[in-house]
Amino acid sequence: MATAANTATAAGAAKDAPPAPTKSLSGIVKQVLSGDTVVIRATKGAPPPEKQITFSHVLAPKLARRPGAGGDETKDEPWAWESREFLRKKLIGVEVTFTFDKPANSNREYGFVWIGKDKETGENVVESIVREGLVSVRREGRPTAEQQTLIELEDQARAAGRGKWSPTASAADKVRNIKWSHENPAHLVDIYGGNPVKAIIEHVRDGSTVRAFLLPDFHYITLMISGIRCPGVKLDADGKPDLSVKVPFADEARYYVETRLLQRDVEIRLESVNNSNFIGTILYPKGNIAESLLREGLAKCVDWSMAVMKTGTDKLRAAERFAKEKRLRQWQDYQAKTPAFNSKEKDFSGTVVEVFNGDAINVRLSNGQVKKVFFSSIRPPRDQRAVVGTDGEEIVKAPPRGKNYRPLYEIPHMFDAREFLRKKLINKKVQCNLDYISPPRENFPEKYCYTVSIGGQNVAEAMVAKGLATCVRYRQDDDQRSSAYDQLIAAEQQAIKGLKGLHAKKDNATLRVNDLTVDHSRIKVQYLPSWQRALRTEAIVEFVASGSRLRIFVPKDSCLVTFLLAGISCPRSSRPALNGVPAQEGEPFGDEALTFTRERVLQRDVSVHIDTTDKAGSSVIGWLWTDSGANLSVALVEEGLAEVHFSAEKSEYYRQLKIAEDRAKAAKKNIWTNYVEEVPKEKTVTEEEKEDKVVAERKVNYENVIVTEITETLTFFAQSVESGSKLESLMSKLHADFQSNPPIAGSYTPKRGDLVAAQFTLDNQWYRAKVERVQGSNATVLYIDYGNKETLPTNRLAALPPAFSSEKPYATEYALALVALPTDNEDKEEALRAFSEDVLNHKVQLNVELKVTGSPNLATLRDPTTKVDFGKQLVAEGLVLAEQRGERKLKELVDQYKAAQEAARVAHLAIWKYGDITQDDAPEFR
């Protein structure tokens, strides 16, 4: 008995003794697995050790399990998500103190967690979640003191109806409807439309791949972070992670992301899809996680996924550049490629003078030097038979091509690419910024590659966006690329998506061109008759062989033909050695003539009139007008770079040519440098003297006109009434053309004498105009179809399309015949006011009384109904003076004007009210 009593006493003492002390540790909560389980990591180490703690004495509702994750799909138990979220929001990233114990028959470690470093003062997390009614307390056996406290807290939660004990909450409402998979991932990307969506990161596979829930619809996605790639786990032959192989910085990158994103509230911007994975940007409180990884050297930029990013690619590149310069982590062995750039080569601006086949241009600098500029990181359309290397060069030659192979026309889309550049750039100012120098290789010289901009737009990007060029693909560590490479890739993706140009599904047919420079037989029979009938034919100058010999492309007939300028004889230019033919020296000023013609017409839109062919029938001969409306034959003659050929005598342009030649001779220009004018043996009779001898009678041929403008010198502009419908048609087409193809502001540099399009201030419509003066950023223009003048900023001027330059001006300037304005300013203003009231914007009848060389023709105006002569009426009202003229044919009209003036003087009208104003011109008043 005593022994039994002693034994009982000992047993009772053992039960009353406190439990064995458990070890207390501190750490940071990394992850919340459920309402009763957390993962805590140590505060030191990268990555640090971790411990999973399950709360003692409580049981949380089980979260849903995705299919394939170790079993079949299961649903949330009611309140499971709320329980998990309570802990997540309270604990993630928070330093805690915890105790744990591992029962002998369990693989789990159970314990308690307190917020902070001191469990005596810190919040007991297990008690807090019980108090909220989000877990159940285990009630088996004799409860310990801690367990009894939890039971009491649970009873209080039940009584208060908190959490899962709420009598009003529906259990079904506390179960998530999770979308574990997506049949059409791209559709989900389209739904969110690139807008940030709230999300929670649930798992970090590696530094650049995570799994997340998109809220509030609980789409479960695997997300590859846009624009970057972090080191990841190596896979074995079965495609499973091979943990035996350690990839440098893989664990560090994953840890970096876990500490900032795992189970944090973030925003995700979905941008694309790759297989079943989504591609997007993760935004957290400190910005874009991709940018942070790059700055730490834990990630590298990836071109293909940067292309899908909406914004921020420049920041990613800058972050990677920072890590490279600091040689951080992955870049610890990085060696920068620093090619030496001359400052003049690096950045410059100039005018484009020639476009090559889709990938290069010639730019003339302010000092006259011409530089060949290649576009960075793009390649033009190419022969599909060729194999292209990573740097854009053909590394496997295409099969041999024919003797007359012309890649511009025979390679699909090459002509479209060239035309895009030609229309956009020729004779326009561009900015060139050097990106890299491509080293020389077999058959390819060194290339200077630039980003070329016009009006702030990247030309290469515009080409790629239209499907007229493709991007060069580089090795990931190759920095020799365009400074706007990411924009180029993005533009290419859009072109592919839109099936534009090279990316269209239909077969890329070549441009069918009839090359009449090779096959001459069809010129006379098939083409010449229609060209001769046409007043003007639109063409493109493809090549200039000499000052007067060109090769033109006629789009209407899709043919190439050699074109010789009519009416002139031009010195022969020099020729380099080519294909075994020795070099040939040119005639004096032959090269200057070649340069003159190249600068004005090479790759420009021109209009031509073809008269005939040469003797061999291999070339056509005709007249060519530049895009500014100048006759090129006349321009060459006037510059002293050609002389008039005898064949021009029967041409309608002979007089213009002779006048131009006389001017060149007088100025001793170029070929006329040593010209000595012959002394005339007989007196030269002027045109007016000839006319006086032959014509003694005044010719009357009234034309119906509308006066559109009156100048302060009493000249006026008039339009023929018969041409009104043609003018309206021309203006409608011009306005429509500029509306559909608006010019780039500032891309055109006007020069005095240019025929341009000007945007009129009052209605902002475009009209034909001639530049009369350029001062700084302003230009004074004459609207040639109306006669009014205006001073405009040069950015309101644009090159006039060739289709609108061939028609003559619809407004003609005349001087009011036989009258002169008074010298007094007030009298002058009164005369102009009266004349304007009589004729401005009115339909009147006009008769040319005298043709004057170099000045407006003299004309009289009369009322079509009353037949009143407006000039004589102004004289009769004493507003203007009658002019004394000596032409015999005008004698009768001059006498009538004098009689009207005498009557006004006697009546003391207007300017005569104080007497005879002509007496002021007497010698005693001078």
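Each Cβ is built from the backbone N, Cα and C atoms, and glycine gets one as well.
For all the noted positions, this structure keeps the original residue and models no substitution.
Annotation source Swiss-Prot lists domain 'TNase-like 1' at 23-167, citing sequence analysis.
Residues or ranges marked as domain 'TNase-like 2' by Swiss-Prot: 195-333.
Marked as domain 'TNase-like 3' by Swiss-Prot on the basis of sequence analysis: 346-505.
For the domain 'Tudor' (749-807), the model gives a mean pLDDT of 90. Marked as domain 'Tudor' by Swiss-Prot on the basis of sequence analysis: 749-807.
Here the residue is the original one, but Swiss-Prot notes a mutagenesis experiment at this spot, ILE282 to Phe: Normal spermatogenesis. If you draw a 10 Å sphere around the CB of ILE282 (mutagenesis position), it holds 25 other CB atoms from the protein chains shown.
Cβ-based neighbour count (10 Å, all protein chains) for GLU320 (mutagenesis position) stands at 24. The mutagenesis experiment GLU320 to Lys is recorded by Swiss-Prot, whose note states: Defective spermatogenesis.
Taking Cβ-Cβ distances under 8 Å and a sequence separation of 6 or more, GLY368 (mutagenesis position) has no neighbours in its chain. Here the residue is the original one, while Swiss-Prot reports the published mutagenesis GLY368 to Glu with the comment Normal spermatogenesis.
The annotation that Swiss-Prot gives for the mutagenesis experiment GLY501 to Arg reads: Defective spermatogenesis. A sphere of 10 angstroms centred on the C-beta of GLY501 (mutagenesis position) encloses 23 other C-beta atoms. The DSSP secondary structure for GLY501 (mutagenesis position) is helix.
Here the Cα atom of ILE282 (mutagenesis position) is found 34 Å from that of GLY501 (mutagenesis position). Cα to Cα, GLU320 (mutagenesis position) and GLY501 (mutagenesis position) are separated by 34 Å.
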